[in-house]
Amino acid sequence: MELATMGKVNEVLFMNGGEGEISYAQNSSFTEKVASMAMPALENAVETLFSKDFHLLPALNAADLGCAAGPNTFAVISMIKRMMEKKCRELYCQTPELQVYLNDLFGNDFNTLFKGLSSEVVGNKCEEVSCYVMGVPGSFHGRLFPRNSLHLVHSSYSVHWLTQAPKGLTSREGLALNKGKIYISKTSPPAVKEAYLSQFHEDFTMFLNARSQEVVPNGCMVLILHGRQSSDPSEMESCFTWELLAIAIAELVSQGLIDEDKLDTFNVPSYFPSLEEVKDIVERDGSFTIDHLEGFELDSLEMQENDKWVRGDKFAKMVRAFTEPIISNQFGHEIMDKLYDKFTHIVVSDLEAELPKTTSIILVLSKIVG
């Protein structure tokens with residue numbers, strides 16, 4: 001089934017739920033590292049809000065978009081609370097209350113998410129910062145909140161997901177342009193790269209437009225995206241995960257376990273942009289100023305683990321946690337164990353050549369006044 005519409009992607013794009021060994025909750029250590037690296041940017045954003053007299057408000061409204069069900073969103077809430085307490089002590093002022101909205105698509109495991117909201121995260125109403133948390137299911141590519149209602153928006157490793165597989169990936173004769181691949185690769189024709197960038201441009205612009213209506217003037221957004229350093233989207237730094245998954249799928253095709261047509265017609269609804277592409281889209285939109293934009297690299301694997309099979313297995317489980325729902329929708333639930341077992345073996349083989357580092361982008365924006 002092709003992911004050709006926003007509605008279809010919204011139904012199947014979510015992380016593995018629960019708390020089992022292939023759940024996102026148990027396999028989010030990499031995104032936890034990314035979030036930790038980006039935490040100073042979020043701290044600075046809260047500090048900036050307080051420098052603009054946002055501490056005089058009765059409540060600070062913050063949203064975490066694409067929150068999933070792992071522990072990372074809890075760290076975000078705790079950090080915002082700590083910064084609010086710190087700034088209000090420095091300013092000798094009464095601390096505003098904190099309203100946090102946790103957003104993700106309808107298939108997200110909100111039960112596991114809210115089960116993890118311990119008193120250590122939210123605190124009690126007698127603390128300096130009274131914290132209230134609400135779930136907001138829905139697509140962040142459209143409006144989610146009333147006009148001028150948000151002061152702070154955070155999103156980590158979510159905005160690079162697309163509303164649909166890129167348009168225009170079939171020829172006039174109806175043939176697949178990206179045959180045998182599920183994402184941009186070195187063998188992809190230029191039209192595939194152009195289609196992916198065009199879809200990201202359209203979707204990120206929709207995201208910015210929706211937030212421009214919801215965020216108050218001078219409000220802040222802190223966005224962390226999976227991105228790339230190179231200007232070429234087919235470089236291995238940005239496509240190696242999808243490339244290895246495509247190899248695993250192709251092997252199951254050769255064994256007769258998957259129809260070849262299913263592989264040829266599947267294109268992942270995700271795009272890892274360059275810093276220049278992100279900057280260009282924000283400036284074209286014109287609703288926000290860029291306060292900070294940087295890229296940084298992290299090892300894709302647990303490098304302190306010496307056993308390559310343990311490292312490969314950890315990486316495969318991490319990838320399975322965020323890809324299985326959308327992959328199984330196309331190729332069938334019944335072959336997922338075989339597919340990811342094959343993927344693990346391919347990853348371990350690739351360890352001999354060393355996997356490339358993963359690039360993340362930190363983007364801090366302020367809503368333009370007027």
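Every residue number used here counts from 1 along the chain in the order it is shown.
Each Cβ is built from the backbone N, Cα and C atoms, and glycine gets one as well.
Feature list (source: Swiss-Prot):
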- Y24, C67, N72, D104, L105, S139, F140: S-adenosyl-L-homocysteine binding site (BINDING)
- T31, Y157, H160, W161, H226, F322: theobromine binding site (BINDING)
- N178, D264, F266, N267: Mg(2+) binding site (BINDING)
- H226 to R: Slight theacrine synthase activity which mediates the conversion of 1,3,7-trimethyluric acid to theacrine. Moderate theacrine synthase activity; when associated with I-241 and C-270 (MUTAGEN)
- T241 to I: Slight theacrine synthase activity which mediates the conversion of 1,3,7-trimethyluric acid to theacrine. Moderate theacrine synthase activity; when associated with R-226 and C-270 (MUTAGEN)
- S270 to C: Slight theacrine synthase activity which mediates the conversion of 1,3,7-trimethyluric acid to theacrine. Moderate theacrine synthase activity; when associated with R-226 and I-241 (MUTAGEN)
Task: Compare the Cα of W161 (theobromine binding site) against each of the recorded positions D104, H226, T241 and report the nearest.
output: H226
Message: If I take the alpha carbons of F322 (theobromine binding site) and N267 (Mg(2+) binding site), what is the distance between them in whole Å?
response: 16
- line: Out of S139, N178, T241, N267, S270, the listed recorded positions, fewest other Cβ atoms within 10 Å surround the Cβ of S270
- request: Identify all same-chain residues not among N178, D264, F266, N267 whose C-beta atom falls within 8 angstroms of the centroid of the Mg(2+) site's C-beta atoms; report them in sequence order.
  value: A165, L169, A176, K179, K181, I182, L263, T265
Message: Around the theobromine site formed by T31, Y157, H160, W161, H226, F322, which additional residues qualify by having Cβ within 8 Å of the site's Cβ center?
response: G66, S156, S158, L225, S270
Statement: Within 10 angstroms of the C-beta of T31 (theobromine binding site), the count of other C-beta atoms across all shown chains comes to 24
- request: Would you mind reading off the Cα separation of H226 (mutagenesis position) from Y157 (theobromine binding site), to the nearest angstrom?
  value: 6
